[in-house]
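Shown next, in structure tokens, is the structure this report addresses.
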Amino acid sequence: MASPPAHRSSKAADEELPKASSTFHPSLWGSFFLTYQPPTAPQRANMKERAEVLRERVRKVLKGSTTDQLPETVNLILTLQRLGLGYYYENEIDKLLHQIYSNSDYNVKDLNLVSQRFYLLRKNGYDVPSDVFLSFKTEEGGFACAAADTRSLLSLYNAAYLWKHGEEVLDEAISSTRLRLQDLLGRLLPESPFAKEVSSSLRTPLFRRVGILEARNYIPIYETEATRNEAVLELAKLNFNLQQLDFCEELKHCSAWWNEMIAKSKLTFVRDRIVEEYFWMNGACYDPPYSLSRIILTKITGLITIIDDMFDTHGTTEDCMKFAEAFGRWDESAIHLLPEYMKDFYILMLETFQSFEDALGPEKSYRVLYLKQAMERLVELYTKEIKWRDEDYVATMSEHLKVSAESIGANALTCSAYAGMGDMSITKETFEWALSFPQFIRTFGSFVRLSNDVESTKREQTKDHSPSTVHCYMKEHGITMDDACEKIKELIEDSWKDMLEQSLALKGLPKVVPQLVFDFSRTTDNMYRDRDALTSSEALKEMIQLLFVEPIPE
């Protein structure tokens, strides 16, 4: 999933094992999660029993909500979703969303309500018009909002980031409110809850934040709000702590799998980032029923990391081509094609895919066939990039993205997530749609590729790497690397607009399909914005501690 592979001499003997790379720092976590000990069964049972009582109490509150009290209803739904509780109330929330969308009888002069309603509906797949904000524009080009009405200002800023191309009113809302919020932040107490909200939004608008991480960060802020619902607050804390127990057990399982993979395959040159990869994938599939998706995703990401490091830095051209030939056979008899150092890994990879089939059972094991197809396509594209490299070919930006938007692993990741979902709405048609690499997933792949390349290119330019999208853009337009990176950041911003437009146009697919792609985009943005946190993972340490180490005090 990094940039196309560096050139390696083809004269190395097949039996030579690549040496460990000094480029990548060792794991920051060691055996930490391998030694995890869960609470006793009675303790966990008590937590689950209390959570169930609270869930039903909150359900009654939600069922009692109507559009007659629109501000309260909108705020309640936003709060539940932001606290990571929306999954439990999908039916009730869907019913209310339809009523909110259909009911135009509300105070259109209330900027906070208009902003929150717009944000809520667009976030949940309703294509509401942005012209509701036109009445708030001033002759000076700003937006009418009293200086003391800071909450409305923040709501408008966050709502505007659910924008589509050509929505000038939202462009103007972002530029206008950003300046006012930056000024406001300088006058707030730094540790106040509202200052933290403003600061977080200026760094990452609410729509783009990783859901489970946002829940962890928002719970202590919600606790300070005078209008908080005590049952909602207690449930949010308990729910997060229960999820954390599941996450730690999954991390223990994935860490053991990874350690066995590296020990038996003897591939010591690969990046040891299984904890960070689990954190990354967790951000896309954090709801309680998606445990198997998280495990499959993490293992697939681990396998891709190994294959990528083989192709990217350590394998000869001949070795990589042999691996590609064996890969598509999915059979132990193909190991005779491989150099010695790849053979054990190949067998372990086959065993891993068999474990996926076993975990899915007879009714859903067919999903692994689609996952294999996605992985075959990934390796096929890796070989195309090798040919470009060996021929010293620099593609145009458009030509590069036709390959690299897919070779970044977009299809492999989405198919991995869908494979592990218990939801029976995920069908063969869902996988066939995904494997056709439709424009929505292609846009997501371009987003991941560009985000990766902007942060990895400067690090990789000192090595013998094939041109990234940054280099392609530099050559095509005759500009510097810094200027190319700035332009690509604009393209990344456009990708958010593209994905929103394309998601709103999707028909006939389970709603989890676009939701998953957006969650992948959020967690990828968190990994690559301003740094390559997978390679230099110190940047993730505090976030990993928050999600997997530190429970929320009850």
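Including glycine, each Cβ sits where the backbone N, Cα and C put it.
Original residues throughout; no substitutions modelled.
These figures come from a predicted structure and were not determined experimentally.
Under mutagenesis, Swiss-Prot gives Trp163 to Arg with this note: Restore 60% of the activity found in cv. Delprim, ableit with an increased production of (E)-beta-farnesene. Full activity; when associated with V-455. Within 10 Å of the Cβ of Trp163 (mutagenesis position) there are 22 other Cβ atoms, across all protein chains.
Here Swiss-Prot flags Asp308, Asp312 as Mg(2+) 2 binding site. In three-state terms derived from DSSP, Asp308 (Mg(2+) 2 binding site) belongs to a helical segment.
Sequence annotations record features per position, and here Swiss-Prot assigns substrate binding site to Asp308, Asp312, Arg449, Asn452 based on similarity to another entry. Taking all protein chains in view, 22 other C-beta atoms sit within 10 angstroms of the C-beta of Asn452 (substrate binding site). In the three-state DSSP assignment, the secondary structure recorded for Asn452 (substrate binding site) is helix.
For Asp308, Asp312, the entry in Swiss-Prot reads Mg(2+) 1 binding site.
Here Swiss-Prot describes Thr383 to Ser as a published mutagenesis experiment; the accompanying note says: No effect on the absence of activity. The Cβ neighbour count for Thr383 (mutagenesis position), using a 10 Å radius and every protein chain shown, is 18.
Swiss-Prot documents Glu391 to Gln as a published mutagenesis change and attaches the note No effect on the absence of activity. In this chain, no residue six or more apart from Glu391 (mutagenesis position) has a CB-CB distance below 8 Å.
According to Swiss-Prot, the experimentally introduced change Lys402 to Gln is described as follows: No effect on the absence of activity. In the three-state DSSP scheme, Lys402 (mutagenesis position) falls into the helix class. Long-range C-beta contacts of Lys402 (mutagenesis position), restricted to its own chain and to partners at least six residues apart, with a cutoff below 8 Å, are absent.
The Mg(2+) 3 binding site feature in Swiss-Prot is assigned to Asn452, Ser456, Glu460.
Long-range Cβ proximity for Glu455 (mutagenesis position), meaning a same-chain Cβ under 8 A and a gap of 6 or more residues, is found for Tyr528, Arg529, Asp530, Arg531, Asp532. In Swiss-Prot, a published mutagenesis experiment is listed as Glu455 to Val, annotated Restore 4% of the activity found in cv. Delprim, but with the same blend of products. Full activity; when associated with R-163.
Using Cα positions, the member of the recorded positions Trp163, Asp308, Asp312, Arg449 nearest to Ser456 (Mg(2+) 3 binding site) is identified as Arg449. Our reading of the substrate binding annotation (Asp308, Asp312, Arg449, Asn452) yields a largest Cα to Cα distance of 15 angstrom. Asp308 (Mg(2+) 2 binding site) sits 11 Å from Thr383 (mutagenesis position), taking the C-alpha atoms as the reference points. Taking all protein chains in view, 21 other C-beta atoms sit within 10 angstroms of the C-beta of Ser456 (Mg(2+) 3 binding site).
The DSSP secondary structure for Trp163 (mutagenesis position) is coil. When the binding-site residues Asp312, Arg449, Asn452 are compared by Cα distance to Thr383 (mutagenesis position), the shortest distance belongs to Asp312. Of all Cβ atoms in the protein chains displayed, 22 besides its own lie within 10 Å of the Cβ of Asp308 (Mg(2+) 2 binding site). Here the Cα atom of Asp312 (Mg(2+) 2 binding site) is found 14 Å from that of Asn452 (substrate binding site).
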